[in-house]
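Here is the structure we will look at, set down as structure tokens.
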Amino acid sequence: MAQSTALTICGLVYSPAIGQELVRLHTSDIDELVYFSSEREFCNYLEARRNSIACLILEWGEGTPQIITYLHHSATLLPAILIFPAAPAPPPAGPHYHIAEVILTTDQLDQLNRQIEEAITGFVKLCPGCAVPPHVLFRLPALKESSNVDPQHRLSQKLKERLGYLGVYYKRDTAFFFRRMSPADKRKLLDELRSIYRTIVLEYFNTDAKVNERIDEFVSKAFFADISVSQVLEIHVELMDTFSKQLKLEGRSEDILLDYRLTLIDVIAHLCEMYRRSIPREV
């Protein structure tokens with residue numbers, strides 16, 4: 001039997017009791033565990049290792065809403081467990097981070113190990129293969145069926161793969177909208193979007209590339225900044241112009257660039273879907 005790949009569980013916990021419980025779990029079924037009481041250290045770790053994390057554990061505190069905002073705006077969507085105080089009031093209604101999050105109270109810490117698997121399973125069923133390290137799919141028996149999903153690069157298949165994932169975004173903070181940013185912040189965001197979109201185009205027809213993750217990252221940033229479809233189109237046209245000039249210098253045909261209309265349609269389709277789902281149902 002092949003050796004299983006380690007899971008990485010990353011926690012932000014403030015109370016020693018929860019930290020001790022995580023340490024206890026680390027000696028049982030979880031192969032790798034890191035947790036922090038400092039929000040800054042937690043965010044720094046995520047910046048460096050977000051693609052290797054299988055599940056987040058967040059103890060609810062005064063700074064947790066800001067941490068969740070950070071996760072959303074950095075396009076970091078992962079399986080998650082939120083831990084609330086057991087008394088006196090019940091946990092506030094969610095979702096807080098996304099609709100597949102698992103809620104526990106401090107008197108349910110004995111369930112934490114099992115709920116980690118529940119959080120991963122629920123998130124992968126929400127969106128097969130999205131934002132979860134591939135080895136996690138094979139680590140948990142409940143996910144074996146989901147692990148057989150073959151990521152296709154046809155528009156119709158990719159729409160099917162990510163429909164559930166798109167539904168996790170249900171609120172936006174207008175303070176972060178593009179039109180309210182400073183000129184410097186606008187330039188920074190557009191540079192980020194151009195860089196991500198260029199990677200999407202270059203990897204789009206590469207079956208080994210994680211293009212879905214790139215599209216999710218691009219669309220998430222655009223959605224939370226209220227970027228218009230026309231701005232996305234402008235980014236696409238600018239990039240195609242750059243490629244066209246390079247092809248001309250190399251004496252090659254520009255016809256290949258027509259294939260990337262599918263890339264543009266794919267990205268715009270998902271951005272429009274996110275905008276559609278952000279409209280309250282009663283409207």
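One is the number of the first residue shown, and numbering goes on along the chain from there.
Cβ coordinates are placed from backbone N, Cα and C, and glycine is handled just like the others.
These features come from Swiss-Prot:
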- 3-163: domain 'KaiA N-terminal' (DOMAIN)
- 173-281: domain 'KaiA C-terminal' (DOMAIN)
- Leu155 to Ala: Weakens KaiABC formation (MUTAGEN)
- Lys158 to Ala: Weakens KaiABC formation (MUTAGEN)
- Leu159 to Ala: Weakens KaiABC formation (MUTAGEN)
- Tyr204 to Phe: Induces a change in the structure due to the absence of the hydrogen bond between D-266 and Y-204 (MUTAGEN)
- Asp266 to Asn: No effect (MUTAGEN)
- His270 to Ala: Induces a decrease in activity and ability to enhance KaiC phosphorylation (MUTAGEN)
Spatial separation of Asp266 (mutagenesis position) from Tyr204 (mutagenesis position) - C-alpha basis, Å: 10
Local confidence of the prediction over the domain 'KaiA N-terminal' (3-163), expressed as mean pLDDT: 71
Tyr204 (mutagenesis position) in three-state DSSP notation: coil
